[in-house]
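In Swiss-Prot this protein carries:
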- C7 to A: Does not affect catalytic activity, but abolishes absorption at 300-500 nm (MUTAGEN)
- C10 to A: Does not affect catalytic activity, but abolishes absorption at 300-500 nm (MUTAGEN)
- N108 to A: Abolishes catalytic activity (MUTAGEN)
- D156 to A: Abolishes catalytic activity (MUTAGEN)
- D156, N157, D191: Mn(2+) binding site (BINDING)
Amino acid sequence: MKVQYECLTCMANQCQRIVEMATQDMDIRRRAMILAAKLLAKEYNENAIPAIAGSLIFLELYKFLGNDDPFIEYKLKSEEMARKVADIIKRKLKLDFELAVKLAIIGNVIDFSVGFSPEDLEEEVEKMLKDKLYIDDSKELFEEVKRAENILYITDNVGEHYFDAILIEKIREISNAEVYIAGKEGPIINDATVEDLKRAGLEKLGKVISTGTRIVGVPLKLVSREFMEAFNKADVIIAKGQGNFETLSEINDSRIFFLLKAKCPAVARELKVPKGALVCMRNKFKL
């Protein structure tokens with residue numbers, strides 16, 4: 001997905017949040033935002049993909065600010081709340097595959113870029129459980145998972161990965177496939193890293209691998225050899241969240257299923273769904 005007109009202000013707003021989280025020094029904040037403006041002028045162009053352009057800008061800001069993980073407190077709070085809510089859900093609900101898919105999508109609400117507060121998670125989950133998927137290819141996903149030999153599950157945000165675990169557990173119940181679970185090489189906004197996935201125990205559910213990059217989504221020209229091998233041999237690829245949609249949506253590959261909440265107008269418009277819609281969509285480009 002190429003940048004839309006809203007992406008510029010979204011990136012600028014995220015830069016401001018990063019700066020405010022990283023330092024209280026007003027002069028450093030001012031100079032950091034001047035740098036951000038220069039970086040935006042460089043990276044925001046008609047061929048840019050939002051997730052990639054934003055990541056390159058954010059990582060340069062991290063260097064300037066001397067803070068390699070300004071979202072650490074937000075991520076820890078998200079992790080704590082998500083673990084509790086996921087445990088409650090597993091005790092209260094009778095989970096089948098389709099509900100597990102829905103929960104994995106609902107978990108995608110945990111996102112700093114849209115101003116989500118982790119304290120609201122339980123209430124948001126209860127509310128969204130009543131919603132139907134606007135695009136629902138979960139039956140196709142179920143059939144593909146059943147016959148797959150290799151499955152690649154690409155995670156998105158910290159906290160959300162506890163909801164991913166619910167779906168991966170269901171996948172393992174219906175499939176004997178080798179499951180690869182991918183996280184980021186290092187911190188970028190509130191995305192889940194390999195370290196986050198391992199700390200949450202996802203190694204028990206599959207082989208945890210790194211994308212080989214800190215860029216949001218999975219720009220295939222920048223990923224590791226290990227990730228590319230898992231990607232190439234996968235019979236099913238489950239890609240969580242908007243960043244993965246932005247970087248993979250133009251690839252002509254029907255193995256990919258996008259699971260996300262359309263949290264911004266640009267992504268919603270690209271998907272042809274209302275903002276806020278829950279989506280389980282097989283890649284629209286067919287092999």
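Quick reminder: no glycine exception, Cβ is built from N, Cα and C everywhere.
None of the noted substitutions appears here; every position holds its original residue.
The CA atom of C10 (mutagenesis position) is located 17 Å away from the CA atom of D191 (Mn(2+) binding site). In terms of Cα spacing, the recorded positions C7, D156, N157, D191 that come within 10 Å of N108 (mutagenesis position) are D156, N157. Packing around D156 (mutagenesis position) is summarised by its Cβ count: 29 other Cβ atoms lie within 10 angstroms of its Cβ, all protein chains included. Each residue contributes its Cα atom, and for C7 (mutagenesis position) and N157 (Mn(2+) binding site) these two points are 19 Å apart.
Between the alpha carbons (Cα) of D156 (mutagenesis position) and D191 (Mn(2+) binding site) lies a span of roughly 5 Å. Burial estimate for the recorded positions (N108, N157): highest at N157, by number of other CB atoms within 10 Å. In the structure shown, across all protein chains, C7 is the one of the mutagenesis positions C7, C10 with the greatest number of other Cβ atoms within 10 Å.
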